[in-house]
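If you check Swiss-Prot, you get these features:
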- I19, D38, D64, V65, N91, K160, V189, T190, S191, T192, G193: NAD(+) binding site (BINDING)
- S143 to A: Retains very weak activity (MUTAGEN)
- S143, Y156, T188, Y215: (S)-2-hydroxypropyl-coenzyme M binding site (BINDING)
- Y156 to F: Loss of activity (MUTAGEN)
- Y156 to A: Retains some activity but with more than 2200-fold decrease in catalytic efficiency (MUTAGEN)
- Y156: active site, proton acceptor (ACT_SITE)
- K160 to A: Loss of activity (MUTAGEN)
- R211 to A: Severely impaired in the oxidation of S-HPC or reduction of 2-KPC but largely unaffected in the oxidation and reduction of aliphatic alcohols and ketones (MUTAGEN)
Amino acid sequence: MSNRLKNEVIAITGGGAGIGLAIASAALREGAKVALIDLDQGLAERSAAMLSTGGAVAKGFGADVTKAADITAAITSAEQTIGSLTGLVNNAGIAGFGSVHDADAAAWDRIMAVNVTGTFLASKAALAGMLERHKGTIVNFGSVAGLVGIPTMAAYCAAKGAIVNLTRQMAADYSGRGVRVNAVCPGTVTSTGMGQQLLGSDTSPEVQARRLAKYPIGRFGTPEDIAEAVIFLLSDQAAFVTGAAFAVDGGMTAI
């Protein structure tokens, strides 16, 4: 398909690399203009420049999503540069390990801040214009860890579970005001830094087989798998979809 996002303007947090970059690339192919927002401004700008070929419009901006002034300024700059936002993808996130009894409190706070507070602050900044124009779509990033319990990942499960329910609450607030809100919940995506962190360092065939056994489809995900789901949720093909937690996990949560 093509032009599903024609004339749309999409901001993507964590857009400089990995899944965020794959979403940006897919959105451009579908006719959107994109703003890549990343903690590493240089990375965001380099990635945007790489994508800006053949008339594609991509711009990079730096922001710490845990700081209201930062993310508000980035979204304001994006709107001034490429146009009023019609879509926001809250992709920025971090993971970490630890059960409740041995979790580091500072690490807990940081995981909550980037994942949950970052989603809140970016959404708050984008919603001002979306509600005024009565038009917008927000895609939050949950995870299979927000749908089921994952051993030794207390903070990450709590954060992603919070995002899934925040998505439902936002849909209840804003769907009648022209703004759809959904969450995409990926399974393991091995080619990203977070995916490698979640899988650990043991890549022996026996361990790999045990990991793959959790995925009925027989493989791990790719950034492009997740990007295609996000594009669907951003597009008018999902015009009747709001408040959904969309599992893109190769069947992991089905068994």
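A Cβ is built for glycine as well, from the same backbone N, Cα and C atoms used for every other residue.
Just the original residues are modelled here, none of the noted substitutions.
Summary: among the recorded positions (N91, S143, T188), the fewest other C-beta atoms within 10 A of the C-beta are counted at T188. Listed recorded positions: Y156, Y215. The one with the lowest count of other Cβ atoms within 10 Å of its Cβ is Y215. Counting only same-chain residues at least 6 apart in sequence, those with a Cβ under 8 Å from the Cβ of K160 (mutagenesis position) are N115, F141, G142, S143, A145, G146, C185. Summarising the (S)-2-hydroxypropyl-coenzyme M site geometry, the residues cited as binding it (S143, Y156, T188, Y215) extend over a maximum Cα to Cα distance of 20 Å. Cβ-based crowding with a 10 Å cutoff singles out I19 as the top-ranked of the binding-site residues I19, V189.
According to its DSSP assignment, V189 (NAD(+) binding site) is in a strand. On a Cα basis, R211 (mutagenesis position) lies 10 Å away from T188 ((S)-2-hydroxypropyl-coenzyme M binding site). Cβ neighbour count for S191 (NAD(+) binding site) (all protein chains, 10 Å cutoff from its Cβ): 14. Rounded to a whole number, the C-alpha distance linking Y156 (mutagenesis position) with Y215 ((S)-2-hydroxypropyl-coenzyme M binding site) is 20 angstrom. In sequence order, L39, D70, I71 constitute the residues six or more apart from D64 (NAD(+) binding site) in its chain with CB-CB distances below 8 Å. Comparing Cα positions, Y215 ((S)-2-hydroxypropyl-coenzyme M binding site) lies closest to V189 out of the binding-site residues I19, N91, V189, S191.
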